[in-house]
Structures are given as structure tokens and as C-alpha cells.
Amino acid sequence: MMSFPRMLSLCLSVLVILPLPLQSVDPLTIGAVGAVALGAYFKEHTYCRFAECCDDRNIPARIDELERSLERTLIGQHIVRQHIVPALKAHIASGNKSRKPLVISFHGQPGTGKNFVAEQIADAMYLKGSRSNYVTKYLGQADFPKESEVSNYRVKINNAVRDTLRSCPRSLFIFDEVDKMPSGVFDQLTSLVDYNAFVDGTDNTKAIFIFLSNTAGSHIASHLGSVMKNGRLREDTRLSDFEPLLRKAAYNMDGGMKKTTMIESHVIDHFIPFLPMEKAHVIKCLEAELLRWRRDPKQANNQKIIEDIINSSISYDRTHSLFAISGCKTLEKKVAMAIY
């Protein structure tokens with residue numbers, strides 16, 4: 001954090017190196033420079049102490065903490081851990097060299113961790129986490145319920161994104177339940193997330209856009225099941241095994257990404273698969289939920305809770321009989337009910 005004397009010195013040094021005749025740098029100019037420096041200093045040390053500002057203090061981007069948290073808490077998603085953290089680190093480190101926003105599309109069945117990871121990204125990036133004024137979240141049919149209103153939704157998204165980026169270029173936009181949005185809703189957004197995305201003087205290149213969708217969840221499960229039955233370990237699968245499949249499915253299946261110019265223009269940087277949960281992963285989710293209730297999952301009575309939920313509430317896919325259909329999505333309430 002820059003001290004006021006240092007800030008004032010820096011501003012005055014600019015005057016020194018400017019190719020101006022000495023007599024043209026009058027006391028009023030020097031006074032104006034001092035006032036600017038003083039205003040910036042007091043904004044940083046007074047206003048921004050009590051209100052959220054678009055600065056490093058309020059946007060600490062604690063990606064190392066995110067990495068440790070995902071390693072500790074994210075269950076069954078090795079591909080996500082391998083790619084999300086490096087993608088964020090590279091985008092943030094590129095700073096002024098970045099030529100486009102970071103655009104990521106999460107795909108997978110319900111209960112595989114898409115919202116969980118998006119929430120952790122917001123918490124790591126912003127001091128206020130998902131409550132930050134610089135985090136905007138849209139929710140499927142709740143925000144875009146009518147197919148007939150697509151044209152209006154496009155304008156709504158475009159204007160809202162621009163307004164937010166004017167306030168803070170380092171904003172995060174999360175679009176959840178993309179598969180429940182009408183086709184074409186994102187077409188006007190394409191120009192804002194493309195290369196050299198400066199619109200009306202607004203720098204969009206530092207922003208992050210995350211799209212969450214159940215689209216292709218069944219495709220991921222089918223492909224993973226086939227791969228595993230052919231003798232390959234789940235943990236040996238890579239992003240390249242799924243990314244082409246996700247891009248094709250998102251473009252062709254119903255939802256906000258169907259036939260979208262965002263895919264046609266190749267502005268989505270990463271299509272990330274969230275793999276379906278196996279029984280062992282669901283057990284780990286149940287153990288984590290019990291720990292959240294300050295219960296030891298190894299105790300006999302808590303082991304009984306896990307066993308009862310697994311046997312009575314978990315259904316598996318018909319094709320491979322490997323993957324829990326709802327993943328870990330409904331476990332919170334089931335554990336709470338079992339405890340009380």
C-alpha cells in the first residue's frame with residue numbers, strides 16, 4: 001500500500017520528466033497534482049476502509065488458498081483441481097498483458113461440485129466472497145424464464161455486465177443453470193468476452209466469466225464409464241478426454257449455449273468436466289457433512305447413519321451402475337434429518 005509522501009513524489013516526478021518549459025509548470029498545476037495525490041491517498045485510507053473498492057485489499061485473489069482448499073475439500077474431481085487453479089493464476093498474473101477475459105464453462109451432473117467450486121473461487125478472489133458487489137450471479141429460469149424474451153435478456157445481460165465492469169474491471173460473473181436458459185441468450189455477450197475486449201472505454205480483459213450447466217452430464221458419465229470398463233483408472237483421465245465432447249454437446253443440446261456465437265467464436269477458454277460421483281465419493285461427502293455437524297464419522301452410530309443413507313437414498317445410473325444419479329446434492333438435508 002503506497003504512502004502519501006511516496007504517492008505525491010511519484011506524481012511530481014511525472015511533471016519533472018514531461019517535455020514542458022519550466023515556466024509552464026505553474027503553482028496551480030503543482031497544486032492540482034498534489035490534490036489528486038491527496039484525494040487518492042485519502043480514498044484508499046478512509047473511504048475504502050469502510051466501503052468496498054476495486055483494489056487489491058478488497059480483491060486479494062488468494063489463489064494459493066483456493067488451491068489448498070480444493071485439495072482438502074473437493075471430492076472426486078482431479079481434472080477440476082488440475083486446471084482451475086492454473087487457469088486463474090495465469091489470468092491474474094497476466095495483468096495488463098491479458099487480451100481477453102477468462103471464460104470457463106463447468107459441465108456435469110447435479111451434485112458433482114460445480115456451484116461448490118464457483119463459490120470457492122468467489123471466496124478466494126474477493127474479501128467479501130460471493131457477497132461482493134463485484135460478483136454477479138444469474139440463475140437459469142429464475143432470471144431468464146421466457147423464450148419469447150430472449151432479445152430483451154441479451155440487452156439486459158450486456159448492459160448489466162458493462163455497468164459492473166465500469167465499476168470494477170476485475171469483476172466475476174457466474175451464470176448458473178445455463179441448460180435451463182433459452183437458446184441465444186448469450187449472443188450479445190460474445191463481443192464483451194472476445195479478444196481485445198475494450199468497449200466504450202471499459203477494460204473487460206481482467207474479468208472472469210463462469211458458466212455452470214448440467215448439459216453433457218450424461219455424456220461425461222457414459223464416456224467415463226466406458227473408459228473405466230476398458231481398464232483405465234478414473235484418476236488417469238485427462239481434460240482432453242472430455243473437452244471436445246463438452247464443446248459439441250453444449251453447442252447442440254438445448255440451453256443457453258445452443259448454437260451460440262460464443263462457441264462458434266471460440267471465446268470459451270476452458271470446458272471443464274465434473275465427473276459423476278461413485279459410491280466411495282458419496283461416502284466421503286457424507287463424512288464431510290458429519291464433520292460439519294462436529295460428528296466423528298468413524299464412530300459406530302455415525303457409520304450407521306452413512307450406511308443407512310447409502311442404502312436407502314442413493315440411486316445409480318442404469319448403464320454402468322457406477323455413478324450416483326444425484327451425486328452429493330441431497331446429502332446435507334439427509335444427514336441433518338438423521339441427526340435430529
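For all residues, glycine too, the Cβ spot is worked out from N, Cα and C.
Sequence unchanged from the original; the noted substitutions are absent.
Remember, predicted model here, so these are calculated numbers, not experimental data.
If you look up Swiss-Prot, you'll see Gly108, Gln109, Pro110, Gly111, Thr112, Gly113, Lys114, Asn115 marked as ATP binding site, on the strength of sequence analysis. Under the three-state DSSP scheme, Gly111 (ATP binding site) falls in the coil class. Remark: Gly111 (ATP binding site) has Met277, Ala324, Ser326, Gly327, Cys328, Lys329, Thr330 as non-local neighbours, by Cβ distance under 8 Å and separation of at least 6 in sequence.
In Swiss-Prot, the entry for natural variant Val14 to Gly states: In strain: ZBMEL384. The structure shown retains the original residue.
Here Swiss-Prot describes Ile30 to Met as a natural variant; the accompanying note says: In strain: MEL14 and ZBMEL384.
Ala118 (variant position) is surrounded by 23 other CB atoms, counting those within 10 A of its CB over all protein chains shown. Under its natural variant entries, Swiss-Prot includes Ala118 to Ser with the note: In strain: ZBMEL82, ZBMEL95, ZBMEL131, ZBMEL145, ZBMEL157, ZBMEL229, ZBMEL377 and ZBMEL398.
Every protein chain shown contributes to the tally, and the Cβ of Met125 (variant position) ends up with 25 other Cβ atoms within 10 Å. Under the three-state DSSP scheme, Met125 (variant position) falls in the helix class. Here the residue is the original one, while Swiss-Prot reports the natural variant Met125 to Leu with the comment In strain: ZBMEL82, ZBMEL95, ZBMEL131, ZBMEL145, ZBMEL157, ZBMEL229, ZBMEL377 and ZBMEL398.
Among the natural variants in Swiss-Prot is Tyr138 to Phe, noted as: In strain: MEL14, ZBMEL82, ZBMEL95, ZBMEL131, ZBMEL145, ZBMEL157, ZBMEL229, ZBMEL377 and ZBMEL398. Proximity of Tyr138 (variant position) to non-local residues of its own chain (separation of 6 or more, Cβ distance below 8 Å) is seen for Phe144, Ile157, Phe173, Ile174, Phe175, Asp176, given in sequence order. In the three-state DSSP classification, Tyr138 (variant position) falls within a strand.
Natural variation at this site is recorded by Swiss-Prot as Asn152 to Lys, annotated: In strain: MEL20. In sequence order, no residues are near Asn152 (variant position), counting only same-chain partners six or more apart with C-beta under 8 A.
For the natural variant Asp163 to Asn, the note given in Swiss-Prot is In strain: MEL11 and MEL13. Every protein chain shown contributes to the tally, and the Cβ of Asp163 (variant position) ends up with 11 other Cβ atoms within 10 Å.
Ser226 (variant position) falls within a helical segment according to DSSP. What Swiss-Prot says about the natural variant Ser226 to Asn is this: In strain: MEL14, ZBMEL82, ZBMEL131, ZBMEL145, ZBMEL157, ZBMEL229, ZBMEL377, ZBMEL384 and ZBMEL398.
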Recorded positions (Thr112, Asn115, Ser226), the one with most neighbouring Cβ atoms at 10 Å: Thr112
Distance [Cα-Cα, Å, rounded] between Asn115 (ATP binding site) and Met125 (variant position): 15
Rounded distance in angstrom between the Cα atoms of Gly113 (ATP binding site) and Met125 (variant position): 18
Spatial neighbours of Pro110 (ATP binding site) that are distant in sequence (at least 6 apart) but have CB under 8 A: Asn214, Gly217, Ser326, Gly327, Lys329
Other CB atoms, at most 10 A from the CB of Lys114 (ATP binding site): 26
Cβ-centroid neighbours of ATP site Gly108, Gln109, Pro110, Gly111, Thr112, Gly113, Lys114, Asn115, 8 Å, sequence order: Phe116, Asn214, Gly217, Phe274, Gly327, Cys328, Lys329
Ser226 (variant position) versus binding-site residues Gln109, Thr112, Lys114 - nearest by Cα: Gln109
